[in-house]
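One structure below.
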Amino acid sequence: MRNDLETLKHIIDSSNRITFFTGAGVSVASGVPDFRSMGGLFDEISKDGLSPEYLLSRDYLEDDPEGFINFCHKRLLFVDTKPNIVHDWIAKLERNQQSLGVITQNIDGLHSDAGSQHVDELHGTLNRFYCNACHKSYTKSDVIDRTLKHCDNCGGAIRPDIVLYGEMLDQPTIIRALNKIEHADTLVVLGSSLVVQPAAGLISHFKGDNLIIINKDRTPYDSDATLVIHDDMVSVVKSLMTE
């Protein structure tokens, strides 16, 4: 492990165009449940009697707007979550002008909360909301502080700005993410199993020097990586920052 940390530190210190690609594992230490792991959010919301895929779908929003709103308020608004050391480390490297930014599969908004400026949120963010009817914009604090569920302009359902099942990923976001990957000298994957498509397929566009994967479980890209660390990333980053 120590040799891996030394290698990781050397690569990070010698890189000036790092792109980060993050998944659910990054936010677990902040109290955000991993969607797909055993005991994760999908397991938990399955207890509601409807499939998680349906509850997080465009169809459910259209079939039962009130039910969809209530589900979002009950299950998705992580009020007390704060960035952890991994989010802070990524933001610090961006401030130090070593990083091109971060691409994330997460919807919790914690990268932005940590101070990262160049964040491509592939699946949207819970930091923004909008009316499903008239598209008036709302912030997360609007929704939480005022317990807003319906638009004060037209009465429509206020939905989070996330990509639901049955909706397409935002193409400008995909283009920005591809640009970050294609121009990176080092790509660091953190807390992602790299199996959810099409987002995970972006990794195949990396042509730089070093692919680093830090994840508890194996990924389909492990054999292509310069360095693979199967460990808790909070522990890895803490150790890295004390090296």
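Cβ atoms here come from the backbone N, Cα and C positions, even for glycine.
Summarising the annotation, Swiss-Prot assigns NAD(+) binding site to Ala24, Phe35, Arg36, Gln105, Ile107, Asp108, His123, Ser192, Ser193, Asn215, Asp232. In three-state terms derived from DSSP, Ile107 (NAD(+) binding site) belongs to neither a helical nor a strand segment and is classed as coil.
As annotated by Swiss-Prot, nicotinamide binding site applies to Phe35, Ile107, Asp108, with the evidence given as sequence analysis. Annotation for Asp108 (nicotinamide binding site): same-chain Cβ neighbours under 8 Å, separated by at least 6 residues, are Ser27, Ser30, Val32, Phe78, Thr81, Thr125, Leu126.
Classification of Cys151 (Zn(2+) binding site) by DSSP places it in coil, neither helical nor stranded. Counting every protein chain shown, 20 other Cβ atoms lie within 10 Å of the Cβ of Cys151 (Zn(2+) binding site). As annotated by Swiss-Prot, Zn(2+) binding site applies to Cys131, Cys134, Cys151, Cys154, with the evidence given as sequence analysis.
According to Swiss-Prot, the domain 'Deacetylase sirtuin-type' annotation covers 1-243.
Counted within 10 Å of its Cβ, the other Cβ atoms near His123 (mutagenesis position) come to 18, all protein chains included. Looking at Swiss-Prot, the entry for mutagenesis of His123 to Tyr says: Loss of enzymatic activity.
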So which of the binding-site residues is most packed in, judged by how many other Cβ atoms lie within 10 Å of its Cβ, out of Ile107, Cys134? Ile107
Counting other Cβ atoms within 10 Å of each Cβ, which of the binding-site residues Ala24, Cys154 scores lowest? Cys154
Keeping only the binding-site residues of Ala24, Ile107, Cys154, Asp232 whose C-alpha lies within 10 A of that of His123 (mutagenesis position) yields Ile107
Cβ-centroid neighbourhood (8 Å) of the Zn(2+) site, Cys131, Cys134, Cys151, Cys154 excluded: Asn132, Ala133, His135, Lys136, Asp152, Asn153, Gly155, Gly156, Ile158
Give the three-state DSSP assignment (helix, strand or coil) for Ser193 (NAD(+) binding site). coil
